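Chemist: Swiss-Prot lists these features:
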MUTAGEN   Asp151 to Ala  Loss of DNA restriction
DOMAIN    294-439  domain 'Helicase ATP-binding'
BINDING   His307, Thr308, Thr309, Gly310, Ser311, Gly312, Lys313, Thr314  ATP binding site
Amino acid sequence: MTHQTHTIAESNNFIVLDKYIKAEPTGDSYQSESDLERELIQDLRNQGYEFISVKSQSAMLANVREQLQNLNGVVFNDSEWRRFTEQYLDNPSDGILDKTRKIHIDYICDFIFDDERLENIYLIDKKNLMRNKVQIIQQFEQAGSHANRYDVTILVNGLPLVQIELKKRGVAIREAFNQIHRYSKESFNSENSLFKYLQLFVISNGTDTRYFANTTKRDKNSFDFTMNWAKSDNTLIKDLKDFTATCFQKHTLLNVLVNYSVFDSSQTLLVMRPYQIAATERILWKIKSSFTAKNWSKPESGGYIWHTTGSGKTLTSFKAARLATELDFIDKVFFVVDRKDLDYQTMKEYQRFSPDSVNGSENTAGLKRNLDKDDNKIIVTTIQKLNNLMKAESDLPVYNQQVVFIFDECHRSQFGEAQKNLKKKFKRYYQFGFTGTPIFPENALGSETTASVFGRELHSYVITDAIRDEKVLKFKVDYNDVRPQFKSLETETDEKKLSAAENQQAFLHPMRIQEITQYILNNFRQKTHRTFPGSKGFNAMLAVSSVDAAKAYYATFKRLQEEAANKSATYKPLRIATIFSFAANEEQNAIGEISDETFDTSAMDSSAKEFLDAAIREYNSHFKTNFSTDSNGFQNYYRDLAQRVKNQDIDLLIVVGMFLTGFDAPTLNTLFVDKNLRYHGLMQAFSRTNRIYDATKTFGNIVTFRDLERSTIDAITLFGDKNTKNVVLEKSYTEYMEGFTDAATGEAKRGFMTVVSELEQRFPDPTSIESEKEKKDFVKLFGEYLRAENILQNYDEFATLKALQQIDLSDPVAVEKFKAEHYVDDEKFAELQTIRLPADRKIQDYRSAYNDIRDWQRREKEAEKKEKSTTDWDDVVFEVDLLKSQEINLDYILGLIFEHNRQNKGKGEMIEEVKRLIRSSLGNRAKEGLVVDFIQQTNLDDLPDKASIIDAFFTFAQREQQREAEALIKEENLNEDAAKRYIRTSLKREYATENGTELNETLPKLSPLNPQYKTKKQAVFQKIVSFIEKFKGVGGKI
């Protein structure tokens, strides 16, 4: 990377390197897990780590004592050390979050020694990182619910902060991830475990190495949140040898642990990704080098960061702002956002990262007051407030101070008047912009581009990088044009023609709006993965071109849903909300910019305002809220709505401009578009859908009711490169059905139909899979089926194919209805009939077999029969997320019992059908006996409807739960009160754990030293685990 300014020594200290030459492979011979471990330890020792042998908690504590004494220049006597340990270092009541807080926030302890002198005892020296002692231990054994051996642990000042889990080359890396997951449940967090201090996990199979934060947050625990290390050009560093030579350099690792991790106020530990660190480092380097050269207030003294939407810009900009405040020559850091709503969101986000370091300002006077305070160096403000302040105040002390400006999404009104004022008023500033969509000459409306205002690009991480690293998802774009009479209108791209009044009216033709609304209602559940009873799936947004369009759609949805509810008592309407306001006629800075809607509703015309009032009243009556269109009430409505979209309380949100930029909701997977989008606006709007969430969310679904194909390709080419189209856009339906070659990797991917036919040929009867090799082959093949089906269910063509399986082909009325609903002509209909999908029953049987093998494999593993096995299961990953997404809930199963009974099917046949269903469901397998007993012991004819069956089942299950709990307590001779308390807690959290003391308190009086104690504890624990699996979700008293 060439830098134009004076280079200072600091620039060579980047931890994300510009250059790195890969290590040569040391040999081609087979490398076992222990070989890999030996090599890693040797490499770390060569890099200056000290290897020590520590095998017990007490030895680990003794080492911590020695390291902290050296670091702090003190000596503890035994009673002082005991006091320090019990009160602070390893307080028995500390959980994992308390320990993390001690590394990030409370890392200095004011300790009073026996002779009454007070000393600051540091756990870690954050000012001078290289003073911290780094050591390694291996194969430390920790007792917990299961004794676990940890591969390699890195200690900092004696405390275990990094855990490395290795698997031999060729093993699926997810295996190592799952193992860490198991440890954190079983023993990292057992009482008095210093392993609660762990900050960072590193997993590797030699070929692929990833790191991730130790967090208890379930959504951040997914494998998708693991990351590779990388160079500054985003080339990944995957091999363990290369990872060790770069990320495990002592200076680098300590920086990641201390400077590039954040423990936020929602108590989530976040560790930054390499591109976030690289950008932050380069901003700090630029500020320092410009200051040294006295070269401020010019484009050369700043720069911009191009990081794609959804890649975590807020965390990066926060860290850059936070670390800039620590430079002693900087007086203030302004974090400037563009809109009122973003101001609030950024304040919330910033406060999440660090509650004390941010001053928001309600208005310009508030901003002025904040400038006078010395205690906080970071100020969050909007460009509008900053501009008003500069216009109103000709002389402020801050104008002559050393100031850093960081602009979030730096491409809007900052280009205008505010920039001129800023350059006039501030004498010594360094200005940086973050953007996901820079303005280049190609998409600029005037002469100004991102680079001409902010200076050169300091770091980039574009959408192709993010998709390759699986940090954002691809887009699947449907150009939906099934309305022949509106075709010429929907394919028009000439802006002048589009804005002509008669065309605007034609877009709002009631027939067109009704057809599109009906399409959305028909396809909503399929697009948002809600086709299975009880599945939560995702939610969606509809972006429309004007306030009139929003009104028309909202009213049409309401009418069509009311009509459907009148026809069917079981119809469940979608929960729909809308928000829009007045968009001031501001000049655009770039082609395709989404015009900015303000929170000022007073400028709206009266009919739009009345309509919005009515929509908000409906929202209020549903959610028991009290919002309105007056300015404060409207702002609060915006905030409440944003939260409810994130929580999935809203199914579909209709918007004009708001929420299409800067709004982040990982549960949103579909955007319906009836407006013309281009360049920046298109990328911003599409990016609402492509946040990673879990394995069921494979891409962002975009369904456009106008022809945006050319605009889409133009936008992704501008913000990526010429090959971006192949990376950013999902493959076609035909490619997934028939197979394709991946352009990026050159790998041939089999089509869905090939997988189906192999499945049916090799495993016609899933109940007869006997040998271990057959089991493994089946699991791999059915896993491939689940992954392909999960992707295909987003395609309309696949939904049509599945719908065809459900109709009676001998019924001409049903056939004609099907053709009309799915826009299928005779030729297409004949073609569809040639494609055969496996019957639903067959898939249920396959799912049961898959679940059975998973259970069997877990039992085998626990019994450690693996030693004798000749089949290597290491490269098999069970697709648990995909199974869960198609869960069938208990209410559905009970409804089925009611239907079967009404059709006078015998109990024997009914029980077989119910067993098949339950076994194919991951969450309800343990309830099989309970449901079967219920059928056998209940006179179903006495129950008149579905609701009574559900009530009767829960009454029955609660009675059984009570009876079995008492029997278990008696049989195992447990302490009754403690056992009931422990069972109640476990039922509430839906799993049993051996962490903490709750389980021990239930056991009969036996000394923990008695050899039978451990056996007894294990036996009781296993029985309670089965009990919880069987009765969770049943309710009732214990």
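Using the three backbone atoms N, Cα and C, a Cβ is placed for every residue, glycine included.
Nope, none of those substitutions made it into this model, it's the original residues.
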Chemist: Between Thr308, Ser311, which of the binding-site residues has the fewest other CB atoms within 10 angstroms in the structure shown?
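Modeler: The binding-site residues Thr308, Ser311 were compared, and Ser311 has the fewest Cβ atoms within 10 Å.
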Chemist: What are the other residues, in sequence order, whose C-beta lies within 8 angstroms of the center of the C-beta atoms of His307, Thr308, Thr309, Gly310, Ser311, Gly312, Lys313, Thr314 at the ATP site?
Modeler: Thr316, Gly436, Tyr461, Ala466
Chemist: How many neighbouring Cβ atoms, not counting its own, are there within 10 Å of the Cβ of Asp151 (mutagenesis position)?
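Modeler: Excluding its own Cβ, Asp151 (mutagenesis position) sees 23 Cβ atoms within 10 Å.
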Chemist: Counting across all protein chains present, how many other Cβ atoms fall within 10 Å of the Cβ of Thr314 (ATP binding site)?
Modeler: 20
Chemist: I need the CA-to-CA distance for His307 (ATP binding site) versus Asp151 (mutagenesis position), whole Å please.
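Modeler: Just about 36 Å between their Cα atoms.
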Chemist: Which of His307, Lys313 (the binding-site residues) has the most other Cβ atoms within 10 Å?
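Modeler: The largest 10 Å Cβ neighbour count belongs to His307.
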Chemist: Under 8 Å Cβ-Cβ from Gly312 (ATP binding site), six or more apart in the same chain: what's there?
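Modeler: Sequence-distant Cβ neighbours: Arg273, Gln276, Lys471.
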Chemist: List, in sequence order, the same-chain residues at least six positions removed whose CB sits under 8 Å from that of Thr309 (ATP binding site)?
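Modeler: Gly436, Thr437, Ile463, Val472, Met683, Gln684, Ser687 - these are the non-local Cβ neighbours of Thr309 (ATP binding site), listed in sequence order.
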Chemist: Enumerate same-chain residues with a sequence separation of six or more from Gly310 (ATP binding site) and a Cβ-Cβ distance below 8 A; give 'none' if the list is empty.
Modeler: Gly436, Ala466, Lys471, Val472, Asp664, Ser687, Asn690, Arg691
Chemist: Helix, strand or coil by DSSP: which one applies to Thr314 (ATP binding site)?
Modeler: helix
Chemist: Which value does the mean pLDDT take for the domain 'Helicase ATP-binding' (294-439) in this predicted structure?
Modeler: 80
Chemist: Can you tell me how far the Cα of Lys313 (ATP binding site) sits from the Cα of Asp151 (mutagenesis position), in Å?
Modeler: 34
Chemist: Sorry to bug you, but what's the C-alpha spacing from Asp151 (mutagenesis position) to Thr308 (ATP binding site), rounded to the closest Å?
Modeler: 36
Chemist: Where Thr314 (ATP binding site) and Asp151 (mutagenesis position) are concerned, what is their Cα separation in Å, rounded?
Modeler: 35
Chemist: Work out how many Å separate Ser311 (ATP binding site) and Asp151 (mutagenesis position) at their Cα atoms, rounded off.
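Modeler: Between the Cα atoms of Ser311 (ATP binding site) and Asp151 (mutagenesis position), the distance comes to 32 Å.
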Chemist: Translate the DSSP assignment of Asp151 (mutagenesis position) into the three-state scheme.
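Modeler: DSSP assigns Asp151 (mutagenesis position) to strand.
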